[in-house]
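> Input: one structure, supplied below.
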Amino acid sequence: MARGIQGVMMRGFGARDHQATVVSTEAITPNLLRLRMVSPTLFEDAVAEPTSWLRFWFPDPAGSKTEFQRAYTMSEMSPETGEFAIDVVLHEPAGPASRWARSAKPGDAIAVMTLGSAGFSVPEDPPAGYLLIGDAAATPAINGIIGVVPHDIPIEVYLEEHDENDRLIPIAEHPRMRVHWVVREDATSLAGAIEARDWSNWYCWVTPEAGSLKHLRTRLRDEFGFPKAELHPQAYWTEGRAMGTKRGDDDKTPEVNPAPRADKPEAPAPAAAGRGNWRAQAAGRLLAPLKTTLIISGVLQAIITLVQLAPFVLLVELARLLLSGASSDRLWTLGVVAISLLGTGSFLAAALTLWLHLVDARFARDLRTGLLTKMSRLPLGWFTARGSGSIKQLVQDDTLSLHYLITHAIPDAVAAVIAPVAVLVYLFVVDWRLALVMFVPVLIYLVLMTVMTIQSGPKIAQSQRWAERMSAEAGAYLEGQPVVRVFGGAAASSFRRRLDEYIGFLVAWQKPFTGKKSMMDLVTRPGTFLWLIVAVGTPMITSGAMDPVDILPFLLLGTTFGVRLLGIAYGLGGIRGGMLAARRIQTTLDETELVIREQTGKRDGEPAVVFDNVTFGYRPDIPVLHDISLQLTPGTVTALVGPSGSGKSTLAALLARFHDVDAGAIRLGGRDIRTLTADELYRQVGFVLQDTQLVGGTVAENIALADPDASIERIQDAARDAQIHDRIMRLPNGYDTPLGAASSLSGGEKQRLTIARAILADTPVLILDEATAFADPESEYLVQQALNRLTRDRTVLVIAHRLHTITHADQIVVLEGGRIVETGTHERLLDAAGRYRQLWETGQRPALATAAGPTGEAVR
């Protein structure tokens, strides 16, 4: 069958035919047909991810040997069985795809390719929301995206209605999704229907008819400010060209009054807002002060590159003069000029590098200062949501990546472009025929690179996800070595299995490219260019078609042509890495800071702590705490209990102002905590977390974090009260022993060290995340003694994980689903036979099971 130049090119890029056989057909709507197919080899190349699409070769309805290529997104896929489905819009008049689909029956076969398809995946740093725009043809891809978007991220779907049956197409479910149907009156209808609001940091998937796409791109870019990185446009079809045939006037889309879907009521519209900052443009904002400097450095590098090439040109002219018998004075003059230019080029290159290093040093100083200042104003919740590794990467590694971008990447990239272009121009002037030969290795390299890039397709994104996943798992595996070694191979074998899967993925991806990579390396070597120059230049010289001296510039400059071209990739790679680092840094600088509000008045006579109708959510419009009202009387212990995910830790974190509430207020001694500075707040509120943290420094410095000026006597008294003094004295240097990540203290000892820190801080209000949860029995007793001393005469809010530790609390608050469901003492709540009693009885069952004897009966 004839596929024309398009088919030849696709085969050249490594695409291969797979035969797909129709299994069944199903009419989703009167004008949308689902074809279920099976192919035993398709998923050797295809990726089973949302939005993955296939290239079908449909026969010509006229009966010729020509085949027509059409692309369809898979609406169903099963790599294990090789089964998949596509949804075909049945156009009238029918083109090749529509006509074939209408007549398709089980057993019919068709050729399929997978070249160029890329799947969709939710990024690790999710966008503010997803704006999905299309029509009936785009619904398989849109449904695929909806199916993997987390339920706490909003989705806005705009679908263009070309036929009254379009609204019958099933749309995937999502709790935060709104679907808008827009009747097509002309190509501007869909663009005009997009809500005027702040779309900052939304991901936009645009796949409508080609005419609509043109107007959509204009409005999304110009009015809403969508950057290219967040705008993913592609025309799925063109009106008037019904799958390759001319559409007549009779099949004009009928107008239908828009109506909301019966099975999918729309949620309230979000409030309009002004245009905000886009994360995709963050790098540009960070580097804006350096824009002029970087442009100047690029221009200077271009000049320096030409100056550095000039001596080689003069060397060729020197050889030409020498062979022609020129006078020694002329030769000396030319030689001195060449040496002078060589020295000048080296001096200018060194001066440019020195200048850029000075610029980078000042920029890095200001950047680190601004970054650390910003971090001091961020809520503590920002830090708890990130590991120390990511913060280290931000402050240290990313700023180092900017060093290469500022000082080296631009000059390297400019030199890599200017040098080969200048060399090529000069060689064409010398002899255009031999210069033309220099393109042969370059073209081979570019073709091979293009083929590899196209064949890699979705595997590039997969490799990035694999690398991120393996980096995280390797870190967790190394950190958990003590546990892994004690408890054996389960964790180790799991990590090794995942590592083997990763290696298998890389081998399967790269093995077919072995020959291509070897060829790419070969064609860019200086020896390859030298062989070409000699092989072509020698016959030209012997035949008199070329002056012998003219081959010298090719031997001096042409042999390095391939190496110079490779410098472009290295320079662009450095720019790409630096821009990603700049984006991460600027995104951090754009984070919302804690704002100190003006004090509007103090409510005298209030309890120590008051939660007044507090509502809070980690993402907008998704509250995890609902209208929490709670009072903590001075000198009492209040325990928060509830199942996992009920909001205990979140509620306690709000008192420490890890985050600001969305609604309501938290008052401390009658003052809204948002009117307190960090120093004022943490002089009154202390906390002991279950996940203890030690900082680099001595034992004494760790205890004295809250009061760096504390005397050694006060530090030791706090340690005695925390039952840790004797253990400290057994350390090599006592209180002067350095501690840190490699500390030899046990978990219980670290907990007692943090309790000593809280005792020394002596705050009237204490937040306690049940610190004995992971302590051994002996250490638990010492920790409990330390806690008894710590909680004396304080207002305590304790997050209880084991109910038997809080039976004597003055007040027990039961949370479920972010709401308070019960409040009272242990005895009253047990008598009430409510949720607390259920939790209590559930907590007793493991204890009986643990105490079971050999026969399985409980030991009394």
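Backbone N, Cα and C define each Cβ position, glycine as well.
None of the noted substitutions appears here; every position holds its original residue.
The following feature annotations were taken from Swiss-Prot:
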- 15-124: domain 'FAD-binding FR-type' (DOMAIN)
- R55 to E: Cannot reduce Fe(III)-cMBT and Fe(III)-MBT; when associated with E-234 and E-241 (MUTAGEN)
- R70, A71, Y72, T73, D87, V88, V89, L90, H91, A97, S98, T238, E239, G240: FAD binding site (BINDING)
- Q234 to E: Cannot reduce Fe(III)-cMBT and Fe(III)-MBT; when associated with E-55 and E-241 (MUTAGEN)
- R241 to E: Cannot reduce Fe(III)-cMBT and Fe(III)-MBT; when associated with E-55 and E-234 (MUTAGEN)
- 295-577: domain 'ABC transmembrane type-1' (DOMAIN)
- G642, P643, S644, G645, S646, G647, K648, S649: ATP binding site (BINDING)
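Each of these features: where is it, how hidden is it, and who are its neighbours?
A 10 Å cutoff on Cβ-Cβ distances gives D87 (FAD binding site) a total of 25 other Cβ atoms nearby, all chains included. D87 (FAD binding site) falls within a strand segment according to DSSP.
Listed in sequence order, the residues of the same chain lying 6 or more apart from Q234 (mutagenesis position) and placing their CB within less than 8 Å of its CB are V206, T207, L213.
Sequence-distant contacts of G642 (ATP binding site), defined by Cβ-Cβ distance under 8 angstroms and a gap of at least six in the same chain, are K648, V814, L815, E816, L839.
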> Between S644 (ATP binding site) and Y72 (FAD binding site), what C-alpha distance do you get in Å?
44
> Which chain neighbours of the ATP site, leaving out G642, P643, S644, G645, S646, G647, K648, S649, have a Cβ atom within 8 Å of the mean position of the site's Cβ atoms?
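Going along the sequence, the neighbours come out as L815, E816.
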> Go ahead and report the DSSP secondary structure tallies for the domain 'FAD-binding FR-type' (15-124): helix first, then strand, then coil.
11 helix, 51 strand, 48 coil
> Would you mind reading off the Cα separation of G647 (ATP binding site) from R55 (mutagenesis position), to the nearest angstrom?
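Taking the Cα atoms only, G647 (ATP binding site) lies 49 Å from R55 (mutagenesis position).
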> For R55 (mutagenesis position), find which of the binding-site residues D87, S98, P643, G645 come within 10 Å, Cα to Cα.
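Checking each Cα against R55 (mutagenesis position), there are no hits.
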> Within a 10 Å radius around the Cβ, which one of these binding-site residues has the most neighbouring Cβ atoms: P643, G647?
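The residue with the densest Cβ neighbourhood is G647.
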